[in-house]
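A.B. asks: Found this in Swiss-Prot, in case it helps:
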type    : residues : note
MUTAGEN : L50 to P : Causes dislocation from the centrosome; when associated with L-59
MUTAGEN : L59 to P : Causes dislocation from the centrosome; when associated with L-50
Amino acid sequence: MATPPKRRAVEATGEKVLRYETFISDVLQRDLRKVLDHRDKVYEQLAKYLQLRNVIERLQEAKHSELYMQVDLGCNFFVDTVVPDTSRIYVALGYGFFLELTLAEALKFIDRKSSLLTELSNSLTKDSMNIKAHIHMLLEGLRELQGLQNFPEKPHH
């Protein structure tokens with residue numbers, strides 16, 4: 001016995017809805033999580049560079065030739081140390097490379113790196129907004145496909 005055309009249309013609609021829901025959850029939401037996680041890592045890097053800038057500015061203001069401090073060796077294990085010359089600093093360039101710079105050079109590097117990281121975070125924010133817009137558009141399409149009405153919000157009195 002053949003299925004009625006209306007029932008086939010309902011089944012086809014149900015399959016489409018399932019495919020769209022799967023695409024939203026498996027692809028778009030996963031991509032959104034990846035973009036937001038990457039942006040969070042960029043924010044962490046930016047915060048570290050800004051913290052380093054503050055330390056360098058304090059060093060320049062203090063004008064001490066020696067610096068007493070504690071260094072974290074890992075796992076919150078700190079040791080006391082003395083930095084005999086504070087006129088130069090080693091800065092992590094990335095990919096495991098470090099460069100010895102004067103404090104002024106380090107500040108210039110930090111400014112450039114901070115602006116690049118800010119541009120990257122802005123780009124990632126824009127990407128996340130595009131993905132959210134795609135999710136919203138697909139959800140609206142699903143709503144229409146399922147024949148759901150968009151109920152207006154009740155006015156708050």
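Easy rule for this one: first residue shown is 1, then count along the chain.
Glycine is treated like the rest: Cβ placed from N, Cα and C.
Any idea what these are sitting next to in the structure?
C.D. replies: Shown in sequence order, I110, S114 are the residues of the chain, 6+ apart in sequence, with a C-beta less than 8 angstroms from the C-beta of L50 (mutagenesis position).
According to its DSSP assignment, L59 (mutagenesis position) is helical.
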A.B. asks: For L59 (mutagenesis position), what residues in its own chain, 6 or more apart in sequence, show a Cβ-Cβ distance under 8 Å?
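C.D. replies: Listed in sequence order: L67, T86, L103.
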